[in-house]
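> My questions will all concern the structure given below.
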Amino acid sequence: MPEKLLKITYQGAGPQKKINAYLRMPSQNYTILRREIELYLFQERQLPKCDVRTFWIDADKDEIEIVNQNDYEIFLAKCESNMHVQVAPLAPVEEPKATKQEGSSANAEAPSVDDPSNFTIHDAVECDGCGLAPLIGFRYKCVQCSNYDLCQKCELAHKHPEHLMLRMPTNNGPGMVDAWFTGPGLGRRSGRRSRGHCPFQETNQADPAGEPARDSRRERRQARRHAGVLTQFVEMMTNLPLNTTTATAPAEPQKPKAAEQTESPPQAEPTVTAEKAAESEAKPTEPKKVNTDQSVPRTEDPVTTPRSTQPTTPVINLDNISQIVPPEYMSAGIEILNNFSEMFSKIIDTTEGGDSGIFAPSTTPSAENKKPEEQGQSSGQSGASSANQSAVPSAAPSANQSNVPSANQSATPSISGSIPDAQLETEPLNPKPSETTTETEQERRRSDSLDPEWQLIDNAYSANNSNLINLDTTNPTAAPQEPVRDFGQLGELLRQHMNEEARVEQASANTQTAQVDTVSTSTSTTSVTTNSVGTSPAAPDDKRTVPVYHTDESINKSIHAMMAMGFSNEGAWLTQLLESVQGNISAALDVMNVSQNRN
């Protein structure tokens with residue numbers, strides 16, 4: 001039997017060629033085989049001694065390692081016909097390079113002798129990384145942990161890398177670090193960082209005798225607020241008083257001098273602005289104090305009040321706010337401002353004019369100071385307003401005299417009236433508008449609309465509405481009392497009208513079978529409607545005065561019923577609305593409710 005031979009191939013490290021050789025099959029033991037290979041390569045061949053690994057190549061050209069006796073027996077079974085073992089040196093570990101890196105890091109960790117941080121000693125502070133106590137050098141305090149400190153060597157070694165560390169160069173640092181961390185700066189809160197002064201340095205250099213500035217107090221007040229979605233909107237509302245005082249200041253010299261000496265000019269009374277809403281947010285429990293502050297003339301504020309050198313934040317456009325703030329928050333904020341405006345207007349009217357019985361002076365010049373051209377123009381406007389009031393027909397004359405308020409006598413563009421009841425109590429209308437041209441000492445002012453949600457429908461009426469309403473300031477006690485609105489009667493009218501609509505629908509369903517019955521049913525319905533309104537029996541002359549708004553009888557009756565409830569048909573908007581819903585009052589009220597919510 002021929003002797004078995006084992007072929008070995010050695011590829012050494014470096015540019016030397018690989019070595020191929022045959023060995024007599026030494027043994028079936030892997031340890032003896034490995035000893036024979038090392039003896040041949042490193043003693044007989046004089047090759048550099050190193051650790052080697054043995055493997056063989058299978059039919060798939062893959063390297064199969066031979067590590068123990070089991071691997072060697074598998075090799076003998078697989079390669080019995082052609083035994084070929086590959087020998088290669090193990091990959092050397094780069095120990096010199098690692099030693100060099102350790103030396104460089106040791107040199108970097110060793111601080112310089114002249115470093116001033118070596119002389120800083122933090123008493124009663126222990127390094128949680130190496131246990132150095134007291135801590136010498138820079139102290140690194142973890143912001144997120146309750147009590148975790150590192151020395152500068154441990155921080156350089158990147159211990160505790162997952163949290164934010166704060167460097168403290170001295171021993172007099174604050175105990176609580178969280179108070180000095182806030183969110184992204186908005187408005188005046190970012191002024192502290194933009195001006196570049198440190199809060200620690202500011203406390204050391206602050207003058208105890210000096211009074212803090214106005215902006216600093218506002219910064220502290222705003223710093224207590226949490227940053228949220230409406231932070232930018234709240235800051236805009238707090239800046240509104242500073243912007244409105246400069247805008248209303250040029251209009252004050254136009255007032256009469258006598259009014260300035262005797263009484264203070266009520267700047268906030270003619271129009272309810274967002275300034276009142278901002279004041280009500282700041283002091284909602286002190287409404288009377290706000291009214292007494294308004295009695296002080298505002299012309300002295302720019303002179304006596306010191307202004308800071310910091311520029312005020314400009315008023316943000318509402319279009320930009322609508323892109324930042326969600327629509328539901330925006331609508332809720334506008335509704336809150338409207339409620340505050342209405343509340344403040346009622347408080348001002350009742351406290352200034354209702355209790356004392358003396359109305360506030362007008363902000364517009366009187367008829368004595370007007371030029372002849374302006375007097376002629378005002379007289380023309382008053383004549384046009386009186387003509388406009390008399391030109392609009394009324395659906396129920398007796399209801400206008402007893403139950404319907406006087407605001408319904410004129411054509412109103414709003415659905416439920418734009419002048420509330422509280423304002424009508426303190427601002428009675430002049431019962432004699434034709435005598436306004438003769439009484440030159442009578443002052444005039446605009447009527448306020450405290451409900452900004454309603455929109456004008458008729459442009460012609462909006463031009464006539466610019467006329468001023470005369471106020472009787474000479475004899476306020478003789479003002480007529482406002483008639484009380486009878487909601488019970490209006491509800492009864494609505495109920496009767498709904499019954500009438502049901503009867504009309506039932507009658508129209510039977511028109512194909514009994515036309516004669518339909519005519520009698522409509523006739524009886526008309527008689528019931530005439531009796532339900534509660535008016536006196538119509539005379540032949542009175543029938544001509546009743547206006548016809550629509551050719552359809554049911555729609556025309558619906559229009560008269562809604563006008564009796566206080567709605568206006570100016571511009572035929574009520575006719576178009578009831579025509580679109582086939583005279584159904586319930587559907588018309590639903591449509592108006594949806595349109596009001598959208599506005």
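Here, residue 1 is simply the first one shown, and the rest follow in order.
From the backbone N, Cα and C atoms, a Cβ is placed for every residue, glycine too.
Just the original residues are modelled here, none of the noted substitutions.
According to Swiss-Prot:
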type	residues	note
BINDING	C127, C130, C151, C154	Zn(2+) 1 binding site
BINDING	C142, C145, H160, H163	Zn(2+) 2 binding site
DOMAIN	3-88	domain 'PB1'
DOMAIN	550-595	domain 'UBA'
VARIANT	I32 to M	In strain: JapanSlow
VARIANT	D60 to Y	In strain: BPL_1A, BPL_1G, BPL_2A, BPL_2G, BPL_2H, BPL_3C, BPL_4A, BPL_4C, BPL_4G, BPL_5H, BPL_6H, BPL_7C, BPL_10E, BPL_11C, BPL_11H, BPL_12A and WashingtonFast
VARIANT	A247 to D	In strain: BPL_7A, BPL_9D, BPL_10A and BPL_11E
VARIANT	S356 to L	In strain: BPL_6H, BPL_7C, BPL_11F and BPL_12A
VARIANT	Q389 to E	In strain: BPL_1C
VARIANT	P393 to L	In strain: BPL_1H, BPL_3H, BPL_4B, BPL_5E, BPL_7B, BPL_7H, BPL_8G, BPL_10H and BPL_13C
VARIANT	R444 to I	In strain: BPL_3B and BPL_8F
VARIANT	D542 to E	In strain: AfricaSlow, AfricaFast, FloridaFast, Florida1Slow, Florida2Slow, FrenchSlow, JapanSlow, Paris and WashingtonFast
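Quick one: where do these features end up spatially?
A 10 Å cutoff on Cβ-Cβ distances gives C154 (Zn(2+) 1 binding site) a total of 20 other Cβ atoms nearby, all chains included. Secondary structure at C154 (Zn(2+) 1 binding site), as computed by DSSP, is helix.
DSSP assigns H160 (Zn(2+) 2 binding site) to coil in the three-state reduction, outside any helix or strand.
Broken down by DSSP into helix, strand and coil, the domain 'PB1' (3-88) contains 25 helix, 27 strand, 34 coil.
Across the residues of the domain 'UBA' (550-595), the predicted structure has a mean pLDDT of 86.
Around the Cβ of I32 (variant position), a 10 Å sphere holds 11 further Cβ atoms from the protein chains shown.
There are 6 other CB atoms within 10 A of the CB of D60 (variant position), with all protein chains counted.
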> Using DSSP, how many residues in the domain 'UBA' (550-595) fall into helix, strand and coil?
34 helix, 0 strand, 12 coil
> For Zn(2+) 2, what surrounds C142, C145, H160, H163 with a Cβ no more than 8 Å from their Cβ centroid?
V143, Q144, Y148, E162, L164, M165
> Using the Cβ centroid of C127, C130, C151, C154 as the reference point for the Zn(2+) 1 site, which residues of the same chain not in that list have Cβ within 8 Å?
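For the Zn(2+) 1 site the neighbour list reads D128, G129, G131, L132, L135, L150, Q152, K153, E155, K159.
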> Determine the most Cβ-crowded residue among the binding-site residues H160, H163, using a 10 Å radius around each Cβ and all protein chains in the structure.
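Result for the most crowded candidate: H160.
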> Taking Cα atoms as reference points, rank the binding-site residues C130, C151, C154 by distance from D60 (variant position) and give the first.
C154
> For C130 (Zn(2+) 1 binding site) and H163 (Zn(2+) 2 binding site), determine the Cα separation and express it in whole Å.
18
